[in-house]
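As recorded in Swiss-Prot, the features of this protein are as follows:
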MUTAGEN   Tyr36 to Ala  90% loss of nick sealing activity in vitro. Complete loss of ligase adenylation activity in vitro
MUTAGEN   Asp46 to Ala  Complete loss of nick sealing activity in vitro. 98% loss of ligase adenylation activity in vitro
MUTAGEN   Tyr49 to Ala  No effect on nick sealing activity in vitro. 98% loss of ligase adenylation activity in vitro
MUTAGEN   Asp50 to Ala  No effect on nick sealing activity in vitro. Complete loss of ligase adenylation activity in vitro
MUTAGEN   Lys113 to Ala  Complete loss of nick sealing activity in vitro
ACT_SITE  Lys113  active site, N6-AMP-lysine intermediate
DOMAIN    560-636  domain 'BRCT'
Amino acid sequence: MDIIKKIKKSKSLWAILPSLNATDIEEALSVSSEYYHNTGTSLISDQEYDILMDRLKELNPSSKIFAQVGAPVKGKKVKLPFWMGSMNKIKADEKAVNKWLNEYSGPYVISDKLDGISCLLTIKNNKTKLYTRGDGTYGQDITHLLGLINIDIGLLEEIDQDIAIRGELIMSKKNFEKYQEIMANARNMVGGIVNSKPESVNKDHAADVDLIFYEVIKPNDKLSRQLKILKEWGLKVVYYNIYKTFDVNILESVLSERKKKSGYEIDGIIVTDNNKHVRNISGNPSYSFAFKGDTPTIDTVVKRVIWTPSKDGVLVPRIKFKKVRLSNVDLEYTTGFNAKYIVDNKIGSGAIINVVRSGDVIPYITHVVKPAKKPDLPNIEYVWDKNGVNIILADINDNETVIIKRLTKFMRNIGAENISEGITTRLVEAGFDTIPKIINMTEEDFLTIDGFQERLAEKIYNNLQNSLDNLDILTLMDASNIFGRGFGTKKFKKILDVYPNIVNQYTKETDNIWRKKLLDIEGFDTITVNKFLGEMPNFQKFYKVINKTITIKPYISEVNSEGIFQNQTVVFTGFRNADWQKFIENEGGKVSGSVSKNTSLLVYNDGEESSAKYQKAKQLGIKTMTKSSFSKKFEK
């Protein structure tokens, strides 16, 4: 789950993809697949899943991940009477599509790829069964849902032969509208229903689930005939059309149209050769493939790498390339991630890179098509960090860009309005290049700054003084930037909640005592504690200087040390409530986004016992409470 959390925290998967190795990607794919197929929960998007699969093919083409179908069933499982495979995927790649077309002469059935829960329905000796796909070999028996979901059982009873048919349990866009406030998407909704125990299924919710069929396994025939048989039986059938031929452009057009017009969520289209084929008993059929389209990318030539120091002195690469137009937008810059990426991929003038617009917003490099002769590194002194990932200015404290960024951060963090990086730059250029110098500035001093008129000088001065009047030790620790990367309000708050006077009480002689105390705080390891205490003497010196000019207010913890949620972890599902989160934290607890063995309480929407988090909480024996019960008990 650590890799999944890393992906979720990133602005875009492309931003962290270069840092993931094959093992990382296999973990992310395995965990997300397990959640997707066993709980109905999508930890990552379909696009992110496909990107990770493509990257894994580059790093480890023989990975076991590529042989997996679905995910192993959790809980009671049954052997499926027929193999339930998946589909090979082809992107918007003209060569790959043409290669497939050369093998299969058509005609072709193009149908919707429904984004629901894959299942198998069988009738044998007049006995009807319904199964989930599971891992293709073993699934769950969910026959109990047949009397609850939106399917006419009478139609099945009229079928007077043994059959095996595949379909998708899915909720229509229209039906899902009533649930969109409590569930992220229709698939998660259906997944929760499917994974509920028979006695816990919400019947009203289940009644909104359709079963759409798309394959007749037994009796076998060409696909168009299979779909016709399903219609003759009166069952709901996937949307499809028959084509004499097609190309990539037609597939893109069909996909775009179906995403707009389909009454159900689809995550692609399925292309099948419309001739009779021997059904495969393992792997995926060669005569069909899934087409999901492709995120537009384009090759371009690197002009240079621009290195800019961060407030911590880390030199951050930004790549300027020959201007290109992608998705109707002109692009000429992208992130270079870090120095290691630039060096490993030899990115410099003349390199050819492939660029994608992530989410149609930010451009990222997907891969390097042709490296430069050598990487484009900065012409200033720098050192590598201990991990060999970033390069850092050799002389951080005297770099003007670093000084400006640190001062800007200080002003922003203390709440000094209108003191932007532009204003800070002018102050530094005028010689006011330290925090003590700036907080001691008079209104007359501001008037000496180039471009400052009386009104602006008065405004900036008053805003600064107002923020300094309310400055407490927590804000000062965060704004100072003395403790460096990895430290922010949350970590400082954790320390001050327990030891509010640590700044005044710490001495070198008591270092070992404080080290033991801080290691007892949740989330603090040896590296964090060593870094914090290592910088404490520097912060104490800074604090004394600042305290001569203004009075720093002490930190007053809002946390009740004997609170009713002391050392407890609460999870909300189906809703968010900032006031309740603050209440729980002030009472000594914390709010998490996922259910685990460390969860103390799950609060869920009334009637939402079918949600994946609720089911997991019950499996782990975690206490649960409805939203209305929580409100009645704790809101006054």
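Cβ coordinates are placed from backbone N, Cα and C, and glycine is handled just like the others.
Residues within less than 8 Å, Cβ to Cβ, of Tyr49 (mutagenesis position) and separated from it by at least 6 positions along the same chain comprise Leu29, Ser32.
Taking every protein chain shown into account, Asp46, Asp50 are the mutagenesis positions, and of these the Cβ with the most other Cβ atoms within 10 Å belongs to Asp50. Neighbour count (other Cβ atoms within 10 Å of the Cβ, all protein chains): 20 for Lys113 (mutagenesis position). Across the structure, Lys113 (mutagenesis position) and Asp50 (mutagenesis position) place their CA atoms 15 angstrom apart. Secondary structure at Asp46 (mutagenesis position), as computed by DSSP, is helix. Lys113 (mutagenesis position) carries a strand DSSP state (E or B). In the domain 'BRCT' (560-636), helix, strand and coil residues by DSSP number 25 helix, 16 strand, 36 coil.
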